[in-house]
Amino acid sequence: MPMFMDGASQVLQQVLQTVLVTSEPAIVIPGSFLGELDVIVDEAKNHGMKLVSIPKGGITILPPIPMSESSLTRLCKDYYGLKTDAERLALFSNLEETFPTAPGVSLPCRLLYHPRDYICRIVHLCAELVTASDEEYQKAYDIVPLLHIRPVQNVCEELRRQFRAGALTQRLPLGQRVDVQFKRTVVHLDGSMDPFPRNAAEAAVNIAPVALDAVDDIYEGFDVTGTEVVDIPTGKVSEYLSEKDFELVTEDSVLLDPTGKRVQAIFIRGGIDKDICRRAAADVEGVATKQNMRRLTNGGVRNPDTGILGYYDYLNNPTKRKCRMTEFTRRNWGKIIGPCGELLQLLDQLYKENAPDHYELQRRVIPPEYMLFNTVFSTVSVNKNFRTAVHRDKGDFRGGLTALCVLDGNYEGCYLALKSARKAFCLQVGDVLFFDSSLEHGNTEVHNREGSWRRISIVCYLRCGLMSHTCETERSMRLRNQIMSDRLHADSADSVVNLNGVTGHLPPLCIPFKIAKTLSLTQHAALRFVSRRIKEGDGCVLALTMGLGKTLVSLTICYSYIYNNGPCDILIVAPKTLLQHWMQEAKKWKDYGLVFPGFIVLNNVDSSSFEDDLSNYEQQGTTTNPKKSYVFVINPGYIKSFLSRVKGFRPALIVVDEGHCISSKESKLREVLDSLYCSARVVLTGTPVQNNAEELYRLVGWVDDKVHSTLPQRDFNEFSNSINRYVNGDDSAFCDALFAQRYIHEWMSPYVFTVMKVDLPPLHDYIIICNFSAVQQKMFEERIKVDATDNLLCLKASEHRPYHLSTHPLCFLGFLTGIWRTGQVDIEEEPGEFEELGTYRLSRDDDALAKDCSSLLENGKLADFVALSGKLTALISILHSIFEKMEKAVIFSQYIGSQDFIARTLTAYKISVVTIRGKDCQQRRRRVVEMFRDDKNVLCLVVSTQIGAYGLDLTAANHVILWDTWWNPQVESQAIARCYRQNQSKAVIAYKLASGFEDATVLKAQARKRALFKCLINEETSQVVPGHDLVDYTSSEEDDDRRHLWETLKTCTLEGGKPAVTKIIRNIDTVKSERWI
């Protein structure tokens, strides 16, 4: 049985085993050879090993220390007190019986060192450094990995402190046995090791109820203090600021940005009583230690004295529990609750009085469970004698301000300077500065001599990470488990349960118990997120990738809202193509207790059924027909008609499905919904950004227009421009783009709940570049008047002719003559597009081509007919490879002509195919989907992209063929999600067929938009990969069947002699991305 996790490479396993067997430290550099940093950290931590971030750029891995810190301290003191080497050797010999000679793990060979020798090395190191000068100690600290391990570091510093206080004088009598107990490493049946046995009694001391609520029992004894990633600059040491470069501010003042709209700083002289500050300083000074990762903001010489009080999000740290109170806060709650609580509440009041807009926004977005002492602050950084170099605070809520207050000290200088504003603020004890911590800031020089000054300050803020999906899901899991455990003994499984009932911080979230058992953790977290926003009188955006159950979340929210508030009306706006889906979902979950007094799905205000429903609705309020709750699900096209028919309609809650349509600059729907004056707004979308960043700005502003006050349009546009520059290939814009990404993401995070990953089988997404046949290329150049390889960018986005031509020359002629125009195309074409074509008559050449095509079909020469189109040739080969495995495929096309042409061609090949068109009624669509799902002989479905890309469950197929590309890549993502969603048990393969025209124009636009989406939503710094850097993937393909298919496609010959396919590209390779969180 392997000793290490599957995520670790074999080389990493060997390295860790070597350290365990020999006790020799290993210096490693994260990368593909060993594994990424998080894998190395997780593996080493899981087995009790110690990790140190030296040398620069690398990590030193050390074996576990099998001795408690208190025992190690006592042993070091005893060792230091002995006079001779003989006495010291005798001391170590007494450890023989109490030290285990081998760890309890399965090793490749026996242990090759005695653990006593490892302890001897540590003890001697500490003893040697007891009398060392600070300079000597620092030199040792820079090169000795053991000094970076918390127990060893603490022991050394404690002994040095006692030596300077004159406490290390007692000698240990010779022959006295040392009573030292060593901790054994516990090995579990699953192969994992727990080097930290739980000490529940110690962990429970002085923990407030709120703290207990924030910490799982299993983590009570695990202290991650010092591993918080707090605004760490990477790379070179940060610069220090000099006061000569700044204008000094000594009196109350407000500093605005150059536009005069955005607050940069508010300085309040003597804002807090000095006695209150000093009392608080005495209680929180202990938070500030050198156990941190902020050396670069302290001149790069040594770690400063700093620490975290309150709640923190350990998102980048090797701990299973990511969001919780810090160790110091839990252990000292009873001590700090008085003076510190009073101080923070006074700061909270000052914040409210001096920056009401920022305060109100921060108060509304902070999760109640993270309100430290019932303030708008979740987290406090405590700094002691810390002159910070230039940095930006990366995790603070961008819609609010950070509060800085000096609590105690005796110093001169050390002004807080804002670099861009050229202002420095003179803060003394009791002074308060509220400022935008995203701006570059730092302290100027201290006038006092080295070591002769003292300054204790706090920085209070709201951590955005506490509102992240990780924290929401983590807490939801604990709450759900507790609820499920409590309800196991309930009398009735049909009862309603309050998901937020186990905490007093959140509004009631009452739903049927059967539904609660069904919801995923993501859905639980989304429900809590929405309920909190609605309670605050705001709206929110649920940006969940396709297949995560947005509809069920929405219905559950509607149920809870009605349950809590009594009779009311709720409006759900959904595209016409999704109305049937809403009806089916409502019917499906009715059996689970999700029952609504009135549920009306409206597609046409002229229908007789609507009149009957409306009559019942209007007759409410009488003695015989009391008021009840109604949920209306309405097609956007009928909103105006509905409102004119139902006078005075005022919904208490509005839900907009596929709500990215709201973000359109000229959205008529937004205007109509605004007229309803409903602030409780929920937008459902898997694609909050489709074309540009401004869509996101408008979307967030629609759910709560107050957020624009903290990030004006001008500032957002500057951020957007920085991101766009980098996305489009300007590497010099990287730093600006990264900052802009972080700022925008943190600014919107309180209002946008984002989950873009789903636990499904793999998705393999390919772009297949198809050639034109000789006939296609000639027609392209003559009829569309553009050379097939040049000047393609001049074509309008609404140009449809190239798409029909890429299907087949005969399809192109049919489009020109109007054969396919009877039902219009299935996209929103620009007005006048078809009028530009006029009445087209076939030329002699056209007529001859049509007759030749007919002749090929009549004579059974299907291969020659297909060879007139690169896409059609590729399609037939792809389908044959799919059907050989008895698997199913869905073909998406946006054009009626292409859909019909594909279906007819497949029928000629005796392939059983069914179709769904835009003109089909809902009943026929449902029958076709059921036939495709249940009939094993039906292997192919041809469907309109605009119809089939939304709401349908096509998981019977695991192959998706995108026949024609379009400028918005999110439409294609929606199409793929019809098959790649919950209930899919197989790997899904997507084939995007692209002609030379699409490769040169549409695919480039798609890559840019995908990169932008990743930047803004996926927390990735992304950039478009130039076309000349995209290599063919055929030789790199790991799957034998697919590699054979790619080779086959390249050998297929078109009319004119060209190969059908020129290149196979992975879609993921068109954008290069790097995670930044």
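Cβ atoms are placed via backbone N, Cα and C, with glycine included.
The structure displayed is predicted, hence computed values, not measured ones.
Quoted from Swiss-Prot, the note on the mutagenesis of His391 to Ala is: Impairs DNA base J biosynthesis.
Under mutagenesis, Swiss-Prot gives Asp393 to Ala with this note: Induces a slight reduction in DNA base J biosynthesis. For Asp393 (mutagenesis position), other Cβ atoms within 10 Å of its Cβ number 18.
His441 to Ala appears in Swiss-Prot as a published mutagenesis result, with the remark: Impairs DNA base J biosynthesis. Long-range Cβ neighbours of His441 (mutagenesis position) (same chain, at least 6 residues apart, Cβ-Cβ under 8 Å): Thr388, Val390, His391, Arg392, Leu416, Ala417, Leu418, Lys419, Phe435.
What Swiss-Prot notes for the published mutagenesis of Arg455 to Ala is this: Impairs DNA base J biosynthesis. Here the Cβ of Arg455 (mutagenesis position) has 23 other Cβ atoms within 10 Å, regardless of which shown protein chain they belong to.
Taken from Swiss-Prot, the feature 2-oxoglutarate binding site covers Arg455, and the record attributes it to similarity to another entry.
When secondary structure is read from DSSP and collapsed to three states, Val459 (mutagenesis position) falls in the strand class. Non-local neighbourhood of Val459 (mutagenesis position): Val380, Ser381, Asn383, Asp393, Thr402, Ala403, Leu404, Ser437, each in the same chain, at least six residues away, with C-beta under 8 Å from its C-beta. One mutagenesis experiment catalogued in Swiss-Prot, Val459 to Ala, is accompanied by this note: No effect.
Annotation source Swiss-Prot lists domain 'Helicase ATP-binding' at 531-706.
Taken from Swiss-Prot, the feature ATP binding site applies to Leu544, Thr545, Met546, Gly547, Leu548, Gly549, Lys550, Thr551, supported by sequence analysis. In the three-state DSSP assignment, the secondary structure recorded for Leu548 (ATP binding site) is coil. For Leu548 (ATP binding site), the Cβ neighbour count at a 10 Å cut-off comes to 23, with all displayed protein chains included.
Sequence annotations record features per position, and here Swiss-Prot assigns domain 'Helicase C-terminal' to 871-1032.
Here the domain 'Helicase C-terminal' (871-1032) has a mean pLDDT of 84 out of 100. DSSP classifies His391 (mutagenesis position) as strand under the three-state reduction. Counting only the Cα atoms, the space from Gly547 (ATP binding site) to Arg455 (mutagenesis position) is about 54 angstrom. Of the recorded residues, Arg455 (mutagenesis position) and Thr551 (ATP binding site) place their C-alpha atoms 54 Å from one another. Within 10 Å of the C-beta atom of Lys550 (ATP binding site) sit 22 other C-beta atoms, taking all shown protein chains into account. In sequence order, Gly686, Ser973, Gln974, Ala977, Tyr980, Arg981 are the residues near Met546 (ATP binding site), counting only same-chain partners six or more apart with C-beta under 8 A.
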